[in-house]
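J.: From Swiss-Prot, here are the annotated features:
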MUTAGEN   His39 to Ala  Reduces activity by 20% and reduces thermal stability above 50 degrees Celsius
MUTAGEN   His41 to Ala  Reduces activity by 30% and reduces thermal stability above 50 degrees Celsius
Amino acid sequence: MIPGEYHVKPGQIALNTGRATCRVVVENHGDRPIQVGSHYHFAEVNPALKFDRQQAAGYRLNIPAGTAVRFEPGQKREVELVAFAGHRAVFGFRGEVMGPLEVNDE
């Protein structure tokens with residue numbers, strides 16, 4: 001095996017089947033590229049990214065684990081988000097939630 005190599009079965013792999021999703025339009029108003037990882041609580045990303053943060057609360061990018069999306073300065077694009085699952089508790093990031101999402105979902 002080569003470090004970083006994947007051994008997967010042939011065919012398509014379905015990600016996040018059955019989970020709630022939403023789409024948001026995001027625009028980078030900053031002067032530098034901003035990269036957002038697959039499991040970052042999207043409502044807490046860099047403030048230079050402008051979008052409906054309330055809609056994004058409790059969601060992350062709907063992309064494969066360990067990958068990221070890069071937003072270049074001035075770039076505007078639509079992304080798909082997927083709801084956090086499991087215990088639905090968020091800690092860290094920018095410290096805006098620090099606990100169960102349902103308490104903050106009002």
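Note: Cβ is positioned from N, Cα and C throughout, glycine not excepted.
If you look for the noted substitutions, you won't find them, since the model keeps the original residues.
Map the listed features onto the structure and describe their local environment.
T.: Annotation for His39 (mutagenesis position): spatial neighbours Arg60, Ala65, criterion Cβ-Cβ under 8 Å with sequence separation of six or more. The DSSP secondary structure for His39 (mutagenesis position) is coil.
With a 10 A radius on its CB, His41 (mutagenesis position) counts 21 other CB atoms from all the protein chains.
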